[in-house]
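> Quick one: the structure is below, and I'll ask about it shortly.
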Amino acid sequence: MANFTTENELEDILHQMGHHIHDKNQFATFKNEIDNLLDRELCLSDADEDVMNESLFASLSVDPAAQFIRQERNFPTENLNIQSPIVSRKRQGKRFIYENVELQSDFDDESSNEYPERNLLVDRAWRSIHRAMETCNGATETLKSISLDGSDIQERSSVDDEENIAESVSVGLSTETEQSELQKSSRPEKEVWTRNVLSLEPGRAPKKYDPVTRYHFYKSEWDRHPAPGEMRRLSLRWKVREFMLRHDVPRLNENNEDWKANHDKDWSPRPYID
């Protein structure tokens, strides 16, 4: 068995790939496997053609030597006639219709027969792009329908508001307050501070927040449900006071002088001590 690589070359290649083999026996086994693989490939190859020198991109028609390899291997070209990937888009109402258009190819028959894989790869690429465009168009149509529904609801609510205002002016202040309360209760609270986006763009939300309306809504809720303040702290103080008064406080005897400190050092500010 011939040695195709040395240990230093193989170790450098492993180091470049990010692998490290510290065990010598394991490294020797790995080198023997690599030599066996290369020897097997050399035996399977022909005398005039070396498999190891063959390009990896020959099957993708990227390498210039691909046409010579296909001619030598007699590639079948009869079953590789593919459909034209060119697609036309026509508008029908709110939707688009895609149709395949058969156009005259810019390449002659000889070039198409020489590169059949190229047409196959281009067709696959165009089909994947076509599926991606259909997905994007479906998403945009959904967003447009949502925005149209939201605008219709907003127009209906504005018309209802005008009718309610006219009725309240004709009837009186009492009916106006009742209608405003009913109107507030009928609207969902989660959509009070949201408004529809006028110019809808793909990938953007169909609605956005109105900070002024949201602030007034929160302010009204805060006024209705104020945070606990002095009453909670006062109850906590009473609990602490009750806990401290469970034990009797020791009384101080004025005649007892044990608590006074005896200073051995003669302090200079004597009046301060007296």
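Each residue, glycine too, has its Cβ placed from N, Cα and C.
Although substitutions are noted, the structure shown does not include any of them.
Copying in the features that Swiss-Prot gives for the protein in this structure:
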MUTAGEN   D210 to G  Does not alter centriole localization; Does not alter cilium localization; Partial rescue cilia assembly in the hyls-1 deletion mutants
> Including all protein chains shown, what's the count of other C-beta atoms within 10 A of the C-beta of D210 (mutagenesis position)?
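There are 14 of them.
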> If you run the three-state DSSP split on D210 (mutagenesis position), which class comes out?
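Looking at the DSSP assignment, D210 (mutagenesis position) belongs to neither helix nor strand, so coil.
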